[in-house]
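Taken from Swiss-Prot as is:
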- I214 to M: No effect on secreted alpha-agglutinin activity (MUTAGEN)
- Y216 to D: Complete loss of alpha-agglutinin activity (MUTAGEN)
- Y216 to S: Decreases secreted alpha-agglutinin activity by 100-fold (MUTAGEN)
- D217 to A: Little effect on secreted alpha-agglutinin activity (MUTAGEN)
- D291 to A or N: Decreases secreted alpha-agglutinin activity by 4-fold (MUTAGEN)
- H292 to L or R: Almost complete loss of secreted alpha-agglutinin activity (MUTAGEN)
- L294 to S: Decreases secreted alpha-agglutinin activity by more than 20-fold (MUTAGEN)
- E295 to A or Q: Decreases secreted alpha-agglutinin activity by 2-fold (MUTAGEN)
- Y298 to H: Decreases secreted alpha-agglutinin activity by less than 2-fold (MUTAGEN)
- Y322 to C: Almost complete loss of secreted alpha-agglutinin activity by 10-fold (MUTAGEN)
- G324 to A: Little effect on secreted alpha-agglutinin activity (MUTAGEN)
Amino acid sequence: MFTFLKIILWLFSLALASAININDITFSNLEITPLTANKQPDQGWTATFDFSIADASSIREGDEFTLSMPHVYRIKLLNSSQTATISLADGTEAFKCYVSQQAAYLYENTTFTCTAQNDLSSYNTIDGSITFSLNFSDGGSSYEYELENAKFFKSGPMLVKLGNQMSDVVNFDPAAFTENVFHSGRSTGYGSFESYHLGMYCPNGYFLGGTEKIDYDSSNNNVDLDCSSVQVYSSNDFNDWWFPQSYNDTNADVTCFGSNLWITLDEKLYDGEMLWVNALQSLPANVNTIDHALEFQYTCLDTIANTTYATQFSTTREFIVYQGRNLGTASAKSSFISTTTTDLTSINTSAYSTGSISTVETGNRTTSEVISHVVTTSTKLSPTATTSLTIAQTSIYSTDSNITVGTDIHTTSEVISDVETISRETASTVVAAPTSTTGWTGAMNTYISQFTSSSFATINSTPIISSSAVFETSDASIVNVHTENITNTAAVPSEEPTFVNATRNSLNSFCSSKQPSSPSSYTSSPLVSSLSVSKTLLSTSFTPSVPTSNTYIKTKNTGYFEHTALTTSSVGLNSFSETAVSSQGTKIDTFLVSSLIAYPSSASGSQLSGIQQNFTSTSLMISTYEGKASIFFSAELGSIIFLLLSYLLF
């Protein structure tokens, strides 16, 4: 049993020792602004600042960083638990922050601590912003640190530091003493309220004696007066907010009971001395106002008029405890390796950065940031045919996103710049359909087509697609032709359209019984009696990082057979166009199909009287915006391609 307890204690000690301070953190950009129109140090203020952790790779759960702030009376957060959580955009709780020490009237410094709620070692850096409410300690008692701070603060512009890394110039207003009594009060953070009253004022002379009665709970809010905390002294040395910088003892008779304090002083106070009282009261939960009722009766000697006069008055002072504010935002950059395997035996390894941002609690603050991403992808596809296609692509683009998190409206605009380099070696697949004869006894030419497509164009320094083609056939009447058309377009600024035009040459061949003497008429065989079909499928697949553009094709087909993306000498012209329009996407599969389909004449037993070879010029136009462009085939040809590719791959 003793050994078991030793193990428990050892594990507990180990857990405490494993939590380390995060020292590689910097604080900057401090802004201190007033919460109210009253710009005195002991009133409410808002502090906002940035923090940055340059190397987050060693941060584990339980690690923490602390900001120590002298001259700060207390920090006040929004919720009742007095904690603030800073989360990332993916929902990960990065830090939970709390006030580990309120200086109040007890300590020299107020400390603010943030503890890591999760293992954050997967992030390279963490940057964020923190906002909370505070008030400064500028005196009001005989407590050691409050008395020191009464001498520190001055009215007017003043450089105020929070910690040892950041500071801000704050313009403090002085306090006016226009009545017979001056009041001040603030909550301590320890379930109590500290109040200060200054009175027994005798202008043009000195104080002869009198009484002062204070009810610290005139509204019956169950506020208890801490009689042991009562301080009754005199002073004529005050700072700009009428708090004593030094004080003198008195022989006052002090009676404390319940929420009441009675003070009787039968001695003279010279040279502008006045009587001040400091006391602590309990602060019940959910109590936001505290009312003090004061009664004064005292006698003064006017040395100028050489007269003695009595002053008697009563007043009520209401203290309102303001609600605290806090706001926390954070962004992180992560680095990790991901591996993906597809049915094409493709392995993609990418090292890249992701960015996130979030807004926690309440407040209204906008944070703009730029996150740079670098992506490198290397893909090697196992060859399945003899025709090679090499595609090199480099793309640079930017995207925008807005995120709003928390109870207040908080928008963070994020600009992400991505640089991606893709190098691929892809093989094509050739599928040859068997030759068959139906309803035709004459001579027949069999066409076997092989199509090689490679392409290159430039959009904003981004290589994309143009075309070339090689056609081979056993028919000596058709000449082997290699056509290559490349169009380059220089980079243009973002949000300006870029147009890339490429020309694809195609062959439409017709089997007909057209007579040479009558070029304007011909007859054709029924489409149902096809002779042969030879198809070549070239499939290239790549994954660019840019959003894609959809391409749709308008084509005019003849009634006989059609060669798509093939070239030869021809006597006629026909055309179809492809137009690219902007759309969103992250992957594009490009399929090019060439087909040769022969149909016989309707005359039984006749020979093909001639071949009409129809040259088709294909115009491809790609419209890009903000540097985003790629190709995706759709419409009728796209549907055929998709079915063919699905059949081959699956």
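Each Cβ is built from the backbone N, Cα and C atoms, and glycine gets one as well.
Every position carries its original residue.
Sequence features annotated in Swiss-Prot and their locations in the structure.
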residue : record               : CB count, 10 Å
I214    : mutagenesis position : 24
Y216    : mutagenesis position : 25
D217    : mutagenesis position : 19
D291    : mutagenesis position : 16
H292    : mutagenesis position : 24
L294    : mutagenesis position : 22
E295    : mutagenesis position : 14
Y298    : mutagenesis position : 22
When you rank D291, L294, E295, Y298 by Cα distance to Y216 (mutagenesis position), which of the mutagenesis positions ends up on top as the closest? D291
Translate the DSSP assignment of I214 (mutagenesis position) into the three-state scheme. strand
Going by C-alpha positions, which of the mutagenesis positions (D291, H292, L294, E295, Y298) is nearest I214 (mutagenesis position)? L294
At the level of the C-alpha atoms, what whole-angstrom distance separates L294 (mutagenesis position) and D217 (mutagenesis position)? 11
In whole Å, how far is H292 (mutagenesis position) from D217 (mutagenesis position) when you measure between their Cα atoms? 6
For H292 (mutagenesis position) and Y298 (mutagenesis position), the CA-to-CA distance in whole Å is 19
Using the alpha carbons only, what distance in Å do you get between Y298 (mutagenesis position) and D291 (mutagenesis position) once rounded? 23
